[in-house]
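Okay, structure first, notes after.
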Amino acid sequence: MEQLSVNRRQFQILLQQINMTDDTFMTYFEHGEIKKLTIHKASKSWHFHFQFKSLLPFQIYDTLTTRLTQSFAHIAKVTSSIEVQDAEVSESIVQDYWSRCIEELQGISPPIISLLNQQKPKLKGNKLIVKTKTDTEAAALKNKYSSMIQAEYRQFGFPDLQLDAEIFVSEQEVQKFREQKLAEDQERAMQALIEMEKKDKESDEDQAPSGPLVIGYQIKDNEEIRTLDSIMDEERRITVQGYVFDVETRELKSGRTLCIFKITDYTNSILIKMFAREKEDAALMKSLKKGMWVKARGSIQNDTFVRDLVMIANDVNEIKAKTREDSAPEGEKRVELHLHSPMSQMDAVTGIGKLVEQAKKWGHEAIALTDHAVVQSFPDAYSAAKKHGIKMIYGMEANLVDDGVPIAYNAAHRLLEEETYVVFDVETTGLSAVYDTIIELAAVKVKGGEIIDKFEAFANPHRPLSATIIELTGITDDMLQDAPDVVDVIRDFREWIGDDILVAHNASFDMGFLNVAYKKLLEVEKAKNPVIDTLELGRFLYPEFKNHRLNTLCKKFDIELTQHHRAIYDTEATAYLLLKMLKDAAEKGIQYHDELNENMGQSNAYQRSRPYHATLLAVNSTGLKNLFKLVSLSHIHYFYRVPRIPRSQLEKYREGLLIGSACDRGEVFEGMMQKSPEEVEDIASFYDYLEVQPPEVYRHLLELELVRDEKALKEIIANITKLGEKLNKPVVATGNVHYLNDEDKIYRKILISSQGGANPLNRHELPKVHFRTTDEMLEAFSFLGEEKAKEIVVTNTQKVASLVDDIKPIKDDLYTPKIEGADEEIREMSYQRARSIYGEELPEIVEARIEKELKSIIGHGFAVIYLISHKLVKRSLDDGYLVGSRGSVGSSLVATLTEITEVNPLPPHYVCPECQHSEFFNDGSVGSGFDLPDKTCPHCGTPLKKDGHDIPFETFLGFKGDKVPDIDLNFSGEYQPQAHNYTKVLFGEDNVYRAGTIGTVAEKTAYGYVKGYAGDNNLHMRGAEIDRLVQGCTGVKRTTGQHPGGIIVVPDYMDIYDFSPIQFPADATGSEWKTTHFDFHSIHDNLLKLDILGHDDPTVIRMLQDLSGIDPKTIPTDDPEVMKIFQGTESLGVTEEQIGCKTGTLGIPEFGTRFVRQMLEDTKPTTFSELVQISGLSHGTDVWLGNAQELIHNNICELSEVIGCRDDIMVYLIYQGLEPSLAFKIMEFVRKGKGLTPEWEEEMKNNNVPDWYIDSCKKIKYMFPKAHAAAYVLMAVRIAYFKVHHALLYYAAYFTVRADDFDIDTMIKGSTAIRAVMEDINAKGLDASPKEKNLLTVLELALEMCERGYSFQKVDLYRSSATEFIIDGNSLIPPFNSIPGLGTNAALNIVKAREEGEFLSKEDLQKRGKVSKTILEYLDRHGCLESLPDQNQLSLF
C-alpha cells in the first residue's frame, strides 16, 4: 500500500514537471502511477512504465507522450508503455490510435504502409479487420505484421488484438500495381547507385558537404513539376515544389525521425511527411527551415490522421527562392511614396519590416509609410529603417473633408418665397462630365407653390448605352435613336430657364454636366443662375435622418416618386420636396438665397461632407508634430464612420507637411474623371504634388463603369501629368501598396470579404496593389513615353524624398513629470515615518538603508514617481480601500515609509510601538519578521510588533540604483475608476491618458475568415492551404483598446503630441478617457506609466472589513489556526473526504489552484516565510519542478532553505561572504535563466555555498520577486483569517466578489446535488466548456461551505441584494444577479423598483422591475413569487 502511494506520488510529481496538472487532465490521471522507470545510461534513454485505471483518450495520450519527450529532451530520449487495469475497447478508440500505431511501425514496406494509412480498421471482438488488394498482402499482414501492430497497441495499454484481412480488389489490378512499382524501384536503384558513386568520389576528394540542402536523392532539373492545385487524388511518385511556411521535426517512440512540413506554390498548399531513413537524414531534416524553397518527390496519399491528401516524401531538395529583382541602375531606382502596413485597418497585410527589407534589397534609397488615417506603424517603421539603413518617410493617407458643402451656388440676394425655380435632372451615359454625355434632360418650373411649366427631352449620344445605364434609367438605345443632338437640347434648355433659380438633388453632379456642355457645345461660360442643392439642404434641415437620398426623403414626406432614375419623374418629386424644404428653412429664419450657406461650416458639417483621400508626408519634426495633431483631431473631434480632417484644420497645421493627391478616391483623380479642366485645375492647386498609379490599380473603375475604357483611363492619367506641368507641381507614380507580392492579394481579399457589404471594396474585383519594382512601374507607364515615365517613376519620386529630413518619431529619453519640492517631501516623509516607528535616534541599519535609497531615488530624479504613487495610495487608504503592491516595489524601504507598500524590506525585527525599542536579526537565521515568536518589550512591557522580510533594495532599482522604478499597484476593482480619475486631479486632464493598445486579427479569428471565404466562394481547401491563408491574415489591425490599468503621464513642460497622437479606445467617441494612439509599449521608455490595476483581493478585504468591523491591518500574520489550512483541513472542521481537497486553501488567493495545493501537500508549510517561498516557487520557471521539489523530496534541504524568490540569492550569497556586487550580478543572471560562469561557481564554492545550491541556480529560467510574493501572501493570510474564524463572512465575500458563474439551483439543494454536478463536469474532461470549468471552482467552495454546516437560501424578492450575498443566520441569501441570464443592470432595476413600493402582482414586477418573461418564470418556478397574483387586482373599496 505504501509502495502504491509512492508510485502515485511520483506520477503526480512527473505531471507537475511536464505541466499537466490542469483539472482537464487530472480526471484521467486520478489513479495513475509510475510502475517502473528503466534507465539506459549508455544510450541516454528512459522508458516509463505507467499504469492507469482505463485507456486514455488519444488526445490525452498524445499530449502526455509529447510533453514527456519535450520536457526531458536535454537529458534523455524518452519512451513509454502503458498498462491498464480495466481496458474497455471500442472501435472508435482503436481508430483514434491507428495513425499513431502506423507511424511507429518499423521495417514495413511502403506499399503496405500506404495501404494501412488509407483506411481505419473495423473491430470485431478482439480482431482488427483491414482490407487488402491481394492474397499476398493479406498473408503478409496476418503472418508478418500482425504481431508488430499488436505490440504497438499493447504499448498504448490495449489488450492483445489480432489482425485479420479481407481482400477487395482483383488480381489484374495487383499485377498492374506490381509492374508499376518494379519500374519505379529499378529507377530508384539506378539513382541510388549514381548517388553512392558520387558520395564515394566526394569522400575520396575529402570534400566537406556544402551547397543547398538535399535529403534523400537529387531530383533532376528536367523532372516534371506538378502544380499543387493539380493534385486531386492519390498518386504515385510525383514531384512538386514550393515555399516552406511551416516545419516541425519530431522523434518517434520507435527512434525514427519524422519531418512534417507544409509548402505552397501559391496555386495551393500541401502537407508533406518525410521519415528519416538513416541518421544522416535526421540531421539534415533539422536544417529544413521556414522560408526555404524546396522540391519534393514522393507519393500522394489520403492521411487518415489529418484527414487530407498529404505527400509522403522520399526526396527533398532545396532550390533557389523565386524572387523579383529591381534591375534599374544604381541611382535610378524609384521611391515608393504610397504604402500601407497592417495598421491600415483590415486592409493591408504585409508587415512594414518586410516591406522595408524588400525596398533595401532592391536598392531603393527611401520608402514612405501612408496608412489609412493612422500612424500606428511609425515605431516599427523607425526600427526597420534603422535596422536596414534606409530613409523612412513618415506619412498618412488622410480622409480630407470640406468644412461644409454649399447648399447654394452663385449666391444671390433673392427672396425665396417670391422666386421662380427650375427643378431639373439629367440622365447620362456615365458619371464623368468630361467623358460621358447627357441622354435625357427634364425640368419643371415652380412658382407660388405650383408647377407652371415642364421641359423634357432625350439627347442622342451617338454610341450604345451600357447595360448598367439601361438597367438604372430604363432608357434604351431605341428611345434615343431619333432624338436631337445634345447641343440642341442644351441650347433649348438654356433659353427656357432664363435667370431662374436652378434646383437639383446632388446639384454638383447635374451642374457639372450642364456647365461642361455649356462650354464644350455652346462655347459659353458656365451657368450664372443661382442654384440650390436639395441633397445638402436636406442634410442641413434633417440631420437626424440616416441618409438623404431622394427616394428616402420622398418616402419620409409622402411624396410620390413613380420611376426613380428617370429625369422627369425625379424632377417632379424634387419640386414637391423643395416646397416642403423652403417652408422648413423659413422656420429657421432663412428668407434669402444668399442666407442658405451661412450655416455651412457649423456643428456637424464635417459629417455631411464626402471624404477624399489625400497623402500627408512629414518633412521635418514640425511636420511630424502637426501630423500627430491632425491624427488626434480626426479621431477626437471629427470622427464620423472614419477619422476625418477638415480642410481648414489641414491648412492650419500644414507647416512641415507635403500634401499629395492620393489614389482614385482623391479629388484630383475624381475631378479629372468627372469635372471640367478649370475645376480640376482649381482643385489641384491645393496640393504640393500629384499622384498617378498604374492603370492596373484603377482597373476596378472600368468594372464599375466609372471610366469608359482602357483608353479613357490612360487619357485621365496623361491629363494629370499635363496638369502637373501646367501648375509646376511634381507628378509622382505611386503603387498604393497593400502587400509585398502579387500572390499575397488573396490575404487582403479574405480580410475584405469578411467585412461583407459594409466595405465598398467588396463591390468589385480588387486591383493589384503589390510592391512594384522600378522596372514594373516604368513598364506600367510606358504609354506616356520613356522620358515621361522615367520622370514620374524615378526623378520626381526621388525629388519628393529628398525634400524630407531624417525624422525620429520615437524619442530616446524618459520624460517624467516635475513636482516642485518632491525631493524634500519624500526625504521628510521617509524620516518622519521612520522616526514614528523606530524612534528619534534611528537604528544604524534603518538610517543607513534610508540614506542609501534616497541617494539613488533623489539622485536619479525618481522622487516624483514615489510621490505620485504615495498620493494615489494615500487617497485610496483615506477612502477605506487597502492597496496591494506588485512587482519588486516592496524591496524599497522608502516605498514602505511613504505607504506605497505594506512590505517592509528590512531584516526581520521586533519594534516596540510604545517606546520604539528594536531588535534586528540580520544574520539570515529568520526568514520573515512575522515568524518571530511573540515577545514583550524589555523596557516597557508592551507587546512588540514583528516585521521585516530581508529584501535588498538592489532588486528594485538595480545595483547602481539607476533603473527607472516600475511601481505597479493593485487597487480594489470597484475603486480603480476613482484612482484613475484622481490622476486627472494630480496632473490635469490634458496630461494623463490611458495606455493605448492595438487589437489585431488573432489566429482563431483568421481561421473563421478563411473558412467563411471558402464557404462563400464554394471552395474546398486542403488543411495546409487553410493554414497558409490563416498565417497571411493574422496580425492585421482590427481595433484599438486600452490597457486595463495603465495611465500615461505627460510632463507639463511637454505636450502629448511630442510623443504620440491621441484617440478614443475603439473609436468610441463617448468614452470617458482618451488613449495614446501608439501602442503603449512603443513609448514605454519615453513617458511615465502608472500601473493602477484593479484586483479582487482589496475588494474582498473591504467587504470583510465592512461585514466584521475588523481592521485588516490588525489581523495577526501568524495565527496558528490559519496556518493549519496550508497543511490540512482540521481548522475548517471538515475532513478532506468531505470537501475533496487535502488542504483548506480552496478560494484563498495564490493558494487555491490545484498546482499550488499539490505544492502545499508536498511541503506542509508552517510559517509566513515558507508561504512566501511557495508563492515564489509557484510563479517561477524551473524553480520548483525538477529543482526545489526534488531537493525537498530527497531530504537534501528544507523548504525554508531552497531558492524561492530572486532576492533570496543575493541575500544568501552576501551572508555566505560574497561581495554584494557579485551577489547582485549572480542573482540577475540566474533570475533571467542565464546560469553561472565557471568563475562565479569557483567563488561560491570558496565561500562554502553547497553544490546543491549551485546546481539549483543553473536550472532556473525565471524567478519571482520576493516583495511581490510577500505582498500577495499578506493579502492571502488576511483573507484566510476570515475563512477560519468568520466563515460565513468569508463565503459571502467570496461569492460576491470572485465568483461569476453560479448554479444556484444546485447550490440550494446542498452537498449531494453539488457533488453530482461536479462529477458530471469532471467526467467531461477536456470537453468541458470554459463556463463549466469556472462553475466547477465555485461549486468546490459551495460544497466546502455546506460541509461546514452552512447553506444557501433561494433568491428572495424582498431581501435579496442586487449583487451581494447576504448573511441570514447560518445561510446566505443569493443576489438577483446570480440568477441565470439576469445581469447586474437588470438586478439593480428590480431593487430600485422594490424600493419604490411593494409589488402588487407578477405583472407589476415585470413592468416596474423591467424583468423578462424568462426571469419571471424562473422566479415563479423556484417559489420566489408565491404571494403574488398574476395580475393587478382592482379594489372597489
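Keep in mind that glycine also has a Cβ here, set from the backbone N, Cα and C atoms.
The noted changes are left out; the structure has the residues it started with.
Model confidence over the domain 'Exonuclease' (421-578) stands at 91, taken as the mean pLDDT rounded to a whole number. The domain 'Exonuclease' feature in Swiss-Prot is assigned to 421-578.
Here the residue is the original one, but Swiss-Prot notes a mutagenesis experiment at this spot, E427 to Q: Destroys exonuclease activity; decreases polymerase activity. The secondary structure of E427 (mutagenesis position), as reduced to three states from DSSP, is extended strand.
According to Swiss-Prot, the mutagenesis experiment E427 to A carries the following note: Destroys both polymerase and exonuclease activities. The Cβ of E427 (mutagenesis position) has 22 neighbouring Cβ atoms from other residues within 10 Å, across all protein chains displayed.
Proximity of S1175 (variant position) to non-local residues of its own chain (separation of 6 or more, Cβ distance below 8 Å) is seen for E1150, G1204, C1205, F1264, A1269, A1270, Y1272, V1273, given in sequence order. S1175 (variant position) carries a helical DSSP state (H, G or I). Where Swiss-Prot documents S1175 to A as a natural variant, the accompanying text is: In mutant AZP12.
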